[in-house]
Amino acid sequence: MFYHISLEHEILLHPRYFGPNLLNTVKQKLFTEVEGTCTGKYGFVIAVTTIDNIGAGVIQPGRGFVLYPVKYKAIVFRPFKGEVVDAVVTQVNKVGLFTEIGPMSCFISRHSIPSEMEFDPNSNPPCYKTMDEDIVIQQDDEIRLKIVGTRVDKNDIFAIGSLMDDYLGLVS
């Protein structure tokens, strides 16, 4: 799910950036350091929307670097168990499907794929399909899945998904 939340970050700036464009440099460095990153607590930082406050810089003794505390608002993506999301299939093999939900990767075990869908290793590309070939899921297809579990690391979030519910599967 997407959230718009207030966050804080500290920017460490080299003395060569001191000058008339100091604040623009701090803003630019904030965008490059936080956008696209993942924190276990808040999820993936998609975009910085506003910068609320750039605090007074604190000079680091013996180094000359300055540390600026920055308060900002950002849009973050944090998946939860039970959430239904759309994903893109990146890999299909006999153990299941590997998908991407934006910046997050998700695995769907073959035991969480409906029993009427069988893996066909002889097709090119490999796919899961029904007996009448009415539904075929292969690489680069868009599917709708339910998140049944997440694993949160320090810098990444990984999910386990399922297609065993109503209205889940291939999005046409």
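Positions of Cβ are set from backbone N, Cα and C atoms, glycine also.
Secondary structure from DSSP puts His14 (mutagenesis position) in coil. The Cβ of His14 (mutagenesis position) has 11 neighbouring Cβ atoms from other residues within 10 Å, across all protein chains displayed. Swiss-Prot lists His14 to Glu among its mutagenesis entries, and the accompanying note reads: Strongly reduces RNA-binding.
The mutagenesis experiment Glu33 to Lys is recorded by Swiss-Prot, whose note states: Strongly reduces RNA-binding. Of all Cβ atoms in the protein chains displayed, 16 besides its own lie within 10 Å of the Cβ of Glu33 (mutagenesis position). Following the DSSP three-state reduction, the secondary structure of Glu33 (mutagenesis position) is helix.
As a published mutagenesis entry, Lys41 to Glu appears in Swiss-Prot alongside the note: Strongly reduces RNA-binding. Mapped onto three states, the DSSP output places Lys41 (mutagenesis position) in coil.
A mutagenesis experiment is reported in Swiss-Prot for this position, Thr90 to Ala, and the note states: Reduces RNA-binding. Counting only same-chain residues at least 6 apart in sequence, those with a Cβ under 8 Å from the Cβ of Thr90 (mutagenesis position) are Phe98, Thr99, Glu100, Ser105, Gln139, Asp140.
Annotation of the mutagenesis experiment Asn93 to Ala in Swiss-Prot: Reduces RNA-binding. In sequence order, Phe119, Pro126 are the residues near Asn93 (mutagenesis position), counting only same-chain partners six or more apart with C-beta under 8 A. In three-state terms derived from DSSP, Asn93 (mutagenesis position) belongs to an extended strand segment.
Among the mutagenesis results in Swiss-Prot, Lys94 to Glu has the note: Reduces RNA-binding. The residue drawn here is the original one. Residue density at Lys94 (mutagenesis position): 9 other Cβ atoms are found within 10 A of its Cβ, drawing on all protein chains shown.
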The rounded CA-CA distance in Å from Lys94 (mutagenesis position) to Lys41 (mutagenesis position) is 34
Counting across all protein chains present, how many other Cβ atoms fall within 10 Å of the Cβ of Lys41 (mutagenesis position)?
10
Would you mind reading off the Cα separation of His14 (mutagenesis position) from Glu33 (mutagenesis position), to the nearest angstrom?
15
